[in-house]
Amino acid sequence: MTAQTEFDEATVQDVVRLAGGHDSELRELTQKYDPAMISRLLVAEILSRCPPPSNDTPVLVELAIVHGSERFRHFLRVVRDSPIRPVGADEGFVGMLVEYELTELLRELFGVTHERPAGVRGTKLFPYLTDDEEAVEQIGTYLLAAQQGTEAVLAGCGSRKPDLSELSSRYFTPKFGFLHWFTPHYDRHFRDYRNQQVRVLEIGVGGYKHPEWGGGSLRMWKSFFPRGQIYGLDIMDKSHVDELRIRTIQGDQNDAEFLDRIARRYGPFDIVIDDGSHINAHVRTSFAALFPHVRPGGLYVIEDMWTAYWPGFGGQADPQECSGTSLGLLKSLIDAIQHQELPSDPNRSPGYVDRNIVGLHVYHNVAFVEKGRNDEGGIPTWIPRDFESLVQASSGGAT
């Protein structure tokens, strides 16, 4: 049974919400749900966060999660070039015991991030060796492996802010390092959302038609947003990517009615990222359908505007003929932000985007659209509209 099938989405979101609250809410959580189930959920989350191990010698790290008189023991096999995975207690040498109180581990994983360098957990090296001579004999074989293996497991037991560029490389996404250099921009614009219980929708799961590829970007966002729920939309079936806090949806980003339906079901979203087909008409359809489902204060991101110049993607080689492209959309958003400054026209009324866009940040091949109430008021009509009259009015009549 996978984490995705054992833990339904509503339960996971409820656990995350309560874990970020007051101690009374943590108590409510452990009364509302079976502690054994919570323990399994936490281990599934930890395994998804652990970096690649560096130890050459296989070793087991025992993760013990304690709640009152109950003790839930999980043995994790750690070795280089393999994912960390649960095994039986007799399937290797236990190099380290790591013990957490259930509520402490809930806070470490799903609470609002806080630095607690000490006093969070208990540890014991070579916990099941009772003979000192035997322990000395094992030092040469397992000491380094226990250290490196424990480091990898503990890295998955917290919510310290990761480096997005490193995550992009770990999960093999094109957002940094060879085709693009987006991660510094993402870090700048996403950092304030990191500790929130965000809902992120990314269009384009990756891997194209390959039945086993894709999902790297979704895993990157899952790691970056430790309390977030990540959705991925793709024209192909990418359900093999589904796991705890990641859900994929199959569908066409150029189908406005479909986009509206999924947004009503899974939104509103804090962040939408369009890294889909990059066909210009698709980009514009998706924005029109999904921007209304971004919450106030949220972001809509468009990647890969280079296709605006490529006719094979519905683009225009001449920048002056860009009205139907992704860049044409972005250029129109500047007027939308400034709509209250446009000359009065009885035949024109502000649209939804005009009233709900407050910022636009455009970089090489990636743009961030800020949503909010765009109603600060234009310059009053009694302010002169020509320079000389403005100077005279502002000079108190002085000449």
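Keep in mind that glycine also has a Cβ here, set from the backbone N, Cα and C atoms.
As annotated by Swiss-Prot, S-adenosyl-L-methionine binding site applies to Thr173, Glu202, Ile203, Gly204, Val205, Gly206, Gly207, Tyr208, Ser217, Asp234, Asp252, Gln253, Asp275. In the three-state DSSP assignment, the secondary structure recorded for Gly207 (S-adenosyl-L-methionine binding site) is coil. In the structure as shown, the Cβ atom of Gly207 (S-adenosyl-L-methionine binding site) sits within 10 Å of 17 other Cβ atoms.
Applying an 8 A CB threshold to same-chain residues 6+ apart, the list for Tyr208 (mutagenesis position) reads Gly214, Met236. Listed in Swiss-Prot is the mutagenesis experiment Tyr208 to Phe, annotated as follows: Decreased catalytic activity.
Residue environment of Glu303 (Mg(2+) binding site) contains 23 other Cβ atoms, counted within 10 Å of its Cβ in all protein chains. Taken from Swiss-Prot, the feature Mg(2+) binding site applies to Asp275, Glu303, Asp304.
Of all Cβ atoms in the shown protein chains, 21 besides its own fall within 10 Å of the Cβ of His278 (mutagenesis position). For the published mutagenesis His278 to Ala, Lys or Gln, Swiss-Prot gives the following note: Abolishes catalytic activity.
Annotation comment: Swiss-Prot describes His278 as active site, proton acceptor, evidence class experimental evidence. Annotation note: His278 (mutagenesis position) sits in a coil segment as assigned by DSSP.
For the mutagenesis experiment Ile279 to Val, the note given by Swiss-Prot reads: Slightly increased catalytic activity. Proximity of Ile279 (mutagenesis position) to non-local residues of its own chain (separation of 6 or more, Cβ distance below 8 Å) is seen for Asn254, Thr307, Phe313, Gly314, given in sequence order.
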Proximal but sequence-remote residues of the same chain as Asp304 (Mg(2+) binding site) (Cβ under 8 Å, at least 6 apart): His180, Asp275, His278, Asn365, Val366
Chain-mates of Asp275, Glu303, Asp304 with C-beta within 8 Å of site centroid, Mg(2+): His180, Gly204, Ile273, Asp274, Gly276, His278, Ile302, Asn365, Val366
Candidate with sparsest Cβ neighbourhood (10 Å radius) among Asp252, Asp275, the listed binding-site residues: Asp252
Ile203 (S-adenosyl-L-methionine binding site) and Glu303 (Mg(2+) binding site), distance between Cα atoms, whole Å: 10
